[in-house]
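Undergrad: Here's a structure for you.
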Amino acid sequence: MQQTKRSLLGLLISLIAHGIVIGFILWNWNEPSDSANSAQGDISTSISMELLQGMVLEEPAPEPEDVQKEPEPEPEPGNVQKEPEPEKQEIVEDPTIKPEPKKIKEPEKEKPKPKGKPKGKPKNKPKKEVKPQKKPINKELPKGDENIDSSANVNDKASTTSAANSNAQVAGSGTDTSEIAAYRSAIRREIESHKRYPTRAKIMRKQGKVSVSFNVGADGSLSGAKVTKSSGDESLDKAALDAINVSRSVGTRPAGFPSSLSVQISFTLQ
């Protein structure tokens with residue numbers, strides 16, 4: 001109700017203000033003087049604006065009413081009823097039931113530590129060469145017998161040394177032979193990798209074998225290639241020489257390897 005009354009009151013005030021302003025404007029409009037009309041018109045417009053600003057009232061928002069809740073009545077201390085505590089029941093043990101004996105934990109046995117791995121077998125030590133013992137010379141023997149015994153000792157020493165040398169040569173020759181064979185195969189593979197079949201000879205279905213000799217330097221380089229046996233076709237011979245000249249060193253030349261080598265290069269069509 002209060003809000004509606006306020007809104008009606010504001011509306012009436014605004015209508016009155018607007019009526020006053022309109023009447024004032026009409027009154028000023030009827031005056032004959034143009035200058036006075038212009039001056040009064042300016043004054044009237046300024047007054048009307050001020051009146052409008054003053055008359056427009058902002059309606060205040062209604063304040064919320066504070067609703068006070070009634071405090072709940074606190075219970076009187078005398079009327080509070082305490083809940084009865086449950087009676088404690090005494091547990092009577094049955095004498096016929098024997099208590100179970102507590103199990104005693106046995107101490108854990110320590111696990112035996114793993115023994116260390118056995119060390120590797122000791123390397124066989126090189127056997128020492130057993131020197132032939134000198135036979136004692138009997139002083140009682142005559143001079144002729146002494147000469148015979150001394151010559152026998154010399155022969156024994158010579159035989160042992162010659163046998164040792166022969167064994168060493170056999171062992172050394174075995175290792176040298178394998179190394180030389182491997183080096184020879186490496187040179188052969190290097191030459192074959194650079195072998196190119198001439199196109200013209202291939203079209204004409206020409207085949208043949210070329211024997212070529214060349215020098216092997218200390219660093220393994222190949223040089224001085226020449227044909228020792230022709231294949232019968234000049235293009236095949238030239239292809240064999242080119243393969244050797246283009247080949248690279250496969251390593252230093254091993255001891256005992258010849259400084260010159262001869263190989264046979266085949267050109268065949270399948």
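Backbone N, Cα and C atoms are what each Cβ position is placed from, and that goes for glycine too.
From a predicted model like this one, the values you see are computed outputs, not experimental measurements.
Feature table excerpt (Swiss-Prot):
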VARIANT   ALA17 to Val  In strain: TN106
VARIANT   GLU31 to Lys  In strain: TN106
VARIANT   ASP66 to Asn  In strain: TN106
DOMAIN    182-270  domain 'TonB C-terminal'
Undergrad: On the 0 to 100 pLDDT scale, where does the domain 'TonB C-terminal' (182-270) sit on average?
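TA: Across the residues of the domain 'TonB C-terminal' (182-270) the model's pLDDT averages 92 on the 0 to 100 scale.
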Undergrad: Please list, for the domain 'TonB C-terminal' (182-270), how many residues fall into helix, strand and coil according to DSSP.
TA: 30 helix, 25 strand, 34 coil
